[in-house]
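Have a look at the structure below, then the notes.
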Amino acid sequence: MSLDSRLPAFRNLSPAARLDHIGQLLGLSHDDVSLLANAGALPMDIANGMIENVIGTFELPYAVASNFQINGRDVLVPLVVEEPSIVAAASYMAKLARANGGFTTSSSAPLMHAQVQIVGIQDPLNARLSLLRRKDEIIELANRKDQLLNSLGGGCRDIEVHTFADTPRGPMLVAHLIVDVRDAMGANTVNTMAEAVAPLMEAITGGQVRLRILSNLADLRLARAQVRITPQQLETAEFSGEAVIEGILDAYAFAAVDPYRAATHNKGIMNGIDPLIVATGNDWRAVEAGAHAYACRSGHYGSLTTWEKDNNGHLVGTLEMPMPVGLVGGATKTHPLAQLSLRILGVKTAQALAEIAVAVGLAQNLGAMRALATEGIQRGHMALHARNIAVVAGARGDEVDWVARQLVEYHDVRADRAVALLKQKRGQ
């Protein structure tokens, strides 16, 4: 049975009713549903094995974004995040996108760089040539360290050698092992290979190896998403669709040329991506580092997305960025909710997960720019933030929605106002 990711009136249900609906829709087991329904999904013994000095666990809201259709397949997207409006915006933009076939995605092979720094070299150019002449020997040695990866079709594929003739510490070489890590994020794999080949590289060059470490600029491991939106889909009561498109294009141009704006623009993209990375137990710091480094690849920090108008006057958005995520290893395997997230997504490869991530990032970027180009970011965001303010003020149950409605109606979304409203409702 194919999944329909549209969830009409889903937000009006209670959390328990939402979970029941998702459980039935996806055919989740009783144990899966219990993981989400009850606190303590991460047992203390597992948490204690993940990091050091554990004294407890920390919970964040776990939601699903609806309406996503990616390469013709409907997907419910688990998102773990504390900020209001992210899930709503992504879901609404996905609803607009699906009217034109949803998101189209693709990705390159899961190739990661392992860097080996070699210092103390008097003739870097000749040392570089010496390494390249013995490339096959180096690759063969690296691949001896992970026979399982080789059996799965992965392994070290190539080496590159970069020379830096003038550094604060004199000339140096940096060799890159190019490793196909298959469905792993790949950090441990490539680090092990880098350490394995270090003695051989020292012998070949006569230099001294210092750092042996992966690079988080995974610019060979790219994922891409594209979306097309018609003017009719973007029109509001106050703005024509054409006017909204022009506003979005101006907003994009701002991010393309101004790093101050680009930083916030790209943060909005990561608002969609990071919650999925967290939900699947992947390393969101690695994804963030790669994203912002990639945004500087031209020598100027700019927008990760591009937006343009096609010959039919439709808005076309594209996001291409590094996406080093995995399905095996680390918290992805140890955290029970990370495993459940992968089952909800229905992904079988790391590349499929990467493509969903960039689709969500593109949707989030569209939502932010649409708001900025029309009503401003605060109107919609603060309406959703009002519920959070109500909870902070002490509202419970039905009080939350009542206080939030009052805050929004009078355009006064502040904690002290929420406290006053709550006292009023309780007759205090």
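Placed from the backbone N, Cα and C atoms, the Cβ positions cover glycine too.
Sequence unchanged from the original; the noted substitutions are absent.
Listed in sequence order, the residues of the same chain lying 6 or more apart from Glu83 (mutagenesis position) and placing their CB within less than 8 Å of its CB are Asn271. The feature active site, charge relay system is assigned by Swiss-Prot to Glu83 (among others).
Its Cβ placed at the centre, Lys267 (active site, charge relay system) has 14 other Cβ atoms within 10 Å. Swiss-Prot lists Lys267 (among others) with the feature active site, charge relay system.
Feature annotation from Swiss-Prot assigns active site, charge relay system to Asp283 (among others). Under the three-state DSSP scheme, Asp283 (active site, charge relay system) falls in the coil class.
Residues or ranges marked as active site, proton donor in Swiss-Prot (evidence: experimental evidence): His381.
In the three-state DSSP scheme, Glu52 (mutagenesis position) falls into the coil class. The annotation that Swiss-Prot gives for the mutagenesis experiment Glu52 to Gln reads: No loss of activity.
For the mutagenesis result Glu83 to Gln, the note given in Swiss-Prot is Greatly reduced activity. For the recorded site, Glu83 (mutagenesis position), the DSSP three-state label reads coil.
DSSP gives Asp183 (mutagenesis position) a coil state; it is part of no helix or strand. According to Swiss-Prot, the mutagenesis experiment Asp183 to Ala or Asn carries the following note: Reduced activity.
According to Swiss-Prot, the mutagenesis experiment His381 to Ala, Asn, Gln or Lys carries the following note: Reduced activity.
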Spatial neighbours of Asp183 (mutagenesis position) that are distant in sequence (at least 6 apart) but have CB under 8 A: Pro110, Leu152, Gly326, Leu327, Val328, Thr349, Ala350
Number of Cβ atoms other than its own within 10 Å, given for Glu52 (mutagenesis position): 5
Integer Å distance between the CA atoms belonging to Lys267 (active site, charge relay system) and Asp283 (active site, charge relay system): 16
